Amino acid sequence: MKTYRIGQIVPSSNTTMETEIPAMLQARYAEFPEERFTFHSSRMRMMHVNPEELKAMDIASDRCAVELSDARMSVMAYACLVAIMAQGDGYHRVSQARLQNTVKENGVEIPVLSSAGALVDTLKEFGYKKVSIITPYMKPLTKRVADYIEAEGIEVQDSISLEVSDNLEVGLLNPENLLEHVKRLNHDGVDAVILSACVQMPSLPAIQRAQDQIGKPVLSAAVWTVYQMLKNLGLETRVPNAGHILSGVKPQA
């Protein structure tokens, strides 16, 4: 039996990734009984999703990376999309390189991911060139997310903004409601649907059902982060009831 330490750098008011990522990885135990995972987090202060707090939070990510590397993680992920996307197109590359170097300077060689980078990498790996998205954000921030994705050469056909500004309230949204929201989303002709383009908006209970409902791959921030974590750990990318990309299928791109 081998134990993998999963590290997350999270906004202080977030709880969802620390719920959904353990749920997915522990759901693997029946199929992969030789695996065990432990879960560890370091927090960046953030209560409201605004430019000032996002910038301060991004700076704090360096401290968090050092703290997690002290405990010798197997892999770590910067689990916030908008903190990175708000800094400008392609910023996940800058952030990941900086955090990777910070960890290396602490004497640790481990993969350092970000949820923003994992989104871009996963869409490209699977050849998804057109998507539609659901976010909890106010419309200007949803546009920033869509623009970031489009700057990577992936078209965002449609988006729904739930317009919940309080980050704690986002974490309390009912994932079952996403099954109704997705009916309002224009997903004709898209390659995939992003059911939750936010690490704090719960979606895991709805992922597989939404995919079955619309007949297209359905992803979320937690799902694509787990996919990239498993890849970087050299493990099979399979999680039950977590959608197409975690079904063990190999990318076509």
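Glycine is treated like the rest: Cβ placed from N, Cα and C.
Per Swiss-Prot, substrate binding site is recorded for Asn14, Cys80, Leu81, Val82, Tyr137, Asn167, Val199, Gln200, and the stated evidence type is similarity to another entry. Here Swiss-Prot describes Cys64 to Ser as a published mutagenesis experiment; the accompanying note says: Only slightly affects activity. Listed in Swiss-Prot is the mutagenesis experiment Cys80 to Ser, annotated as follows: Loss of activity. Per Swiss-Prot, active site, nucleophile is recorded for Cys80, and the stated evidence type is similarity to another entry. Here the residue is the original one, but Swiss-Prot notes a mutagenesis experiment at this spot, Cys198 to Ser: Loss of activity. Taken from Swiss-Prot, the feature active site, proton donor applies to Cys198, supported by similarity to another entry.
Known features from Swiss-Prot, placed on the structure.
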{"residue": "Asn14", "record": "substrate binding site", "CB count, 10 Å": "23"}
{"residue": "Cys64", "record": "mutagenesis position", "CB count, 10 Å": "22"}
{"residue": "Cys80", "record": "mutagenesis position", "CB count, 10 Å": "29"}
{"residue": "Leu81", "record": "substrate binding site", "CB count, 10 Å": "28"}
{"residue": "Val82", "record": "substrate binding site", "CB count, 10 Å": "26"}
{"residue": "Tyr137", "record": "substrate binding site", "CB count, 10 Å": "24"}
{"residue": "Asn167", "record": "substrate binding site", "CB count, 10 Å": "20"}
{"residue": "Cys198", "record": "mutagenesis position", "CB count, 10 Å": "32"}
{"residue": "Val199", "record": "substrate binding site", "CB count, 10 Å": "29"}
{"residue": "Gln200", "record": "substrate binding site", "CB count, 10 Å": "28"}
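Rounded to the nearest whole angstrom, the C-alpha distance between Leu81 (substrate binding site) and Cys198 (mutagenesis position) is 6. Asn14 (substrate binding site) and Cys64 (mutagenesis position) are 15 Å apart (CA-CA, integer value). Apart from the site residues Asn14, Cys80, Leu81, Val82, Tyr137, Asn167, Val199, Gln200, the chain places the Cβ of Pro11, Val49, Ala83, Val170, Cys198, Met201, Ala221 no farther than 8 Å from the centroid of the site's Cβ atoms, the recorded substrate location. Spatially, by CA atoms, the binding-site residues Asn14, Tyr137, Val199, Gln200 include one closest to Cys80 (mutagenesis position), and that is Val199. Between the two most distant C-alpha atoms of the annotated substrate binders (Asn14, Cys80, Leu81, Val82, Tyr137, Asn167, Val199, Gln200) there are 14 Å.
Asn14 (substrate binding site) carries neither a helix nor a strand DSSP state and counts as coil. The separation of Cys198 (mutagenesis position) from Asn14 (substrate binding site), Cα to Cα, is 11 Å.
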